[in-house]
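Annotation source Swiss-Prot lists domain 'NodB homology' at 113-289. Annotation of the natural variant F131 to S in Swiss-Prot: In strain: 97-337; the original residue is retained in the structure shown. Per Swiss-Prot, natural variant K236 to R is noted as: In strain: 97-337.
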Amino acid sequence: MKPFKLIFISALMILIMTNATPISHLNAQANEENKKLKYEKNSALALNYHRVRKKDPLNDFISLLSGSKEIKNYSVTDQEFKSQIQWLKAHDAKFLTLKEFIKYKEKGKFPKRSVWINFDDMDQTIYDNAFPVLKKYHIPATGFLITNHIGSTNFHNLNLLSKKQLDEMYETGLWDFESHTHDLHALKKGNKSKFLDSSQSVASKDIKKSEHYLNKNYPKNERALAYPYGLINDDKIKAMKKNGIQYGFTLQEKAVTPDADNYRIPRILVSNDAFETLIKEWDGFDEEK
């Protein structure tokens, strides 16, 4: 009886924490039912992940009990992630670095079945469960870092990766790191994004600090920013342009075409449901080689 009580209490505690201050559940994509992904011949998929959690009975129980969007829409299990990568490889996906993704976009022509893998926040689950899979298959990826919180052990209930762990990933040559703001990834009262609600002056200072950190520590930086919660407005785009940021990424269920606005480049938030109903059904994987 005692082990069951311990599991139940632990589940309730995690459930409360998960629903209390979720880091990533405001964007419109998470609130819509999955639809068929529109296909255009000259396009690429930007696949975004947040958590790659270990599959175990407790996590499954919490997911079932809570119906939490943080778990359902922002997480895949390690088994699901590995299966998704294997499926993409089996269907001849051309995995791109961010540098290659930008190069093809600017040239106006993506290779067939182009896929760019990227992660927001970079918490411990990415190091534990995604990094080994990508390393095994030699697949490049981009991590968007909240640069003032590298190594934070309780950032909105997340354990973010340490610099030592990020350095290890970077040194493989498979990873590049970009900005997810320096210290503006949070929600204010009324579920307002701290980044969007900040003044241009505050946003500019934050961007400069984040870029300074990245240029100093991970100089393959492409001067890109993934928006907290996938949300952006024209005012913040002005601040980005003033401070040399050339590319900005949202969260939308759309493939990327060369003519996409460089400050509103869509990324598909990957859950297992989204992968099954959107990615596997995308007509781009049926193109002749």
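These residue numbers are counts, starting from 1, taken along the chain as shown.
Each residue, glycine too, has its Cβ placed from N, Cα and C.
Within the same chain, residues at least six positions away from K236 (variant position) with a Cβ under 8 Å of its Cβ are F195, L196, S198, Q200, A203, Y227. For F131 (variant position), the number of other Cβ atoms no farther than 10 Å from its own Cβ, over all displayed protein chains, is 22.
K236 (variant position) falls within a helical segment according to DSSP.
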